[in-house]
Structure formats: structure tokens, C-alpha cells
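Colleague: Okay, here's the structure, questions in a sec.
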Amino acid sequence: MMSFVSLLLVGILFHATQAEQLTKCEVFRELKDLKDYGGVSLPEWVCTAFHTSGYDTQAIVQNNDSTEYGLFQINNKIWCKDDQNPHSSNICNISCDKFLDDDLTDDIMCVKKILDKVGINYWLAHKALCSEKLDQWLCEKL
């Protein structure tokens, strides 16, 4: 019985430390430090994150010669470093796997660098889907 309880606790703790699928309101709260940064509103960020990763902090997209990581799909050729692309510019000075957890602090720091260097158009979903009719991306439960 004791080993079953121990195994159950390990399973619970393991799940608690894993990345997760966030809700709209969780993303809204987590991204508060991005509000109006670079002229981009919080609803625009929530919309962009949804259309970029589906709010999945573990999202990984393999392209022909690069990989994109996390909630914001940050690319390993320029912004972060991984084993696939060890000669990355690594402008954010970070390992790409840091974008795969539910601590968005490092993601937000890199997003700000991306905004400063290339602007919001880095995220193709923004212009196409997140520049108008943003009321649906608000969270009433703050």
C-alpha cells in the first residue's frame, strides 16, 4: 500500500511540474507584463498566442531547417539555441527548451527582444487574425 501511495504522489508531482495547456484567462493574466509593449494590446497578445500555439506551452513545430518552441513559437535559428541548431544567433541567450514550461518569464523576455528587433509581424497570426475585433480575447475573470 505504501508503494502505491508513493507512486501516486510521484505521478501527481510529475504532472504538476510539466508544461500545460493554458486557458484564455490564464494567458491573459500571465502576459500582463506585455500589455501595450511595442504598442500591442493584451487582447492582441492573447489572440496571437492562441493562433500561434493554441495556448500550449509544450508546442513544438518542426520546419524544414528550424524548430519553433512554446506558447509563442520562438525559432531556434535566431532566438534560442538547441541541439538541432547549435550555431543559432541565440539573440535571447537561452536554451529553446526553456520555452516549453509553464513559467512564461523567460518567454516574455525573449518576446520583448523579438518585438524590439523585428516587431509584431514576426507572428504571422497577428496581422491576419488579431488586429481587429478583439473583445473575444478579453478575460472577465481577473
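Heads up, the Cβ atoms here are built off N, Cα and C, so glycines get one too.
Remember, predicted model here, so these are calculated numbers, not experimental data.
Sharing the record's features from Swiss-Prot:
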- I12 to S: In allele D (VARIANT)
- 20-142: domain 'C-type lysozyme' (DOMAIN)
- K32 to R: In allele B and allele D (VARIANT)
- K35 to A: In allele B (VARIANT)
- G39 to C: In allele C (VARIANT)
- P43 to S: In allele E (VARIANT)
- E68 to D: In allele C (VARIANT)
- N85 to M: In allele C (VARIANT)
- N85 to K: In allele E (VARIANT)
- C96 to G: In allele C, allele D and allele E (VARIANT)
- K98, D101, D103, D106, D107: Ca(2+) binding site (BINDING)
Colleague: For K35 (variant position), which of these recorded positions sit within 10 Å, Cα to Cα: P43, E68, D103, D107?
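Modeller: P43, listed in sequence order.
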Colleague: Write down the Cα-Cα distance for D103 (Ca(2+) binding site) and K32 (variant position), rounded and given in Å.
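Modeller: That separation, Cα to Cα, works out to 14 Å.
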Colleague: Can you tell me how many other Cβ atoms are located within 10 Å of the Cβ belonging to P43 (variant position)?
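Modeller: Other Cβ atoms found within 10 Å: 19.
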Colleague: How big is the Cα-to-Cα gap, in Å, between D103 (Ca(2+) binding site) and C96 (variant position)?
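Modeller: Per the Cα atoms, D103 (Ca(2+) binding site) and C96 (variant position) stand 13 Å apart.
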Colleague: What does DSSP say about G39 (variant position): helix, strand or coil?
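Modeller: Looking at the DSSP assignment, G39 (variant position) belongs to a helix.
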Colleague: Can you tell me which of the variant positions G39, P43, E68, N85 is spatially closest to K98 (Ca(2+) binding site)? Compare CA atoms only.
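Modeller: Checking each of G39, P43, E68, N85 against K98 (Ca(2+) binding site), the shortest Cα distance is to E68.
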Colleague: Counting across all protein chains shown, how many other Cβ atoms sit within 10 Å of the Cβ of D101 (Ca(2+) binding site)?
Modeller: 17
Colleague: Going along the chain, which residues six or more apart from D107 (Ca(2+) binding site) have their CB under 8 A from its CB?
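Modeller: G70, L71, F72, I74, K98, F99 - these are the non-local Cβ neighbours of D107 (Ca(2+) binding site), listed in sequence order.
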Colleague: Measuring Cα to Cα, how many Å separate N85 (variant position) from C96 (variant position)?
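Modeller: About 10 Å separate the Cα atoms of these two residues.
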Colleague: List the Cα distance (Å, whole number) between D106 (Ca(2+) binding site) and P43 (variant position).
Modeller: 20
Colleague: Give the helix, strand or coil assignment DSSP yields for K32 (variant position).
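Modeller: Assignment for K32 (variant position) reads helix.
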Colleague: Counting other Cβ atoms within 10 Å of each residue's Cβ, which of the recorded positions K35, G39, E68, K98 comes out lowest?
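Modeller: Among the recorded positions K35, G39, E68, K98, the sparsest Cβ neighbourhood within 10 Å belongs to G39.
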Colleague: Measure the Cβ-based neighbour count of N85 (variant position), defined as the other Cβ atoms within 10 Å of its Cβ.
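Modeller: There are 18 of them.
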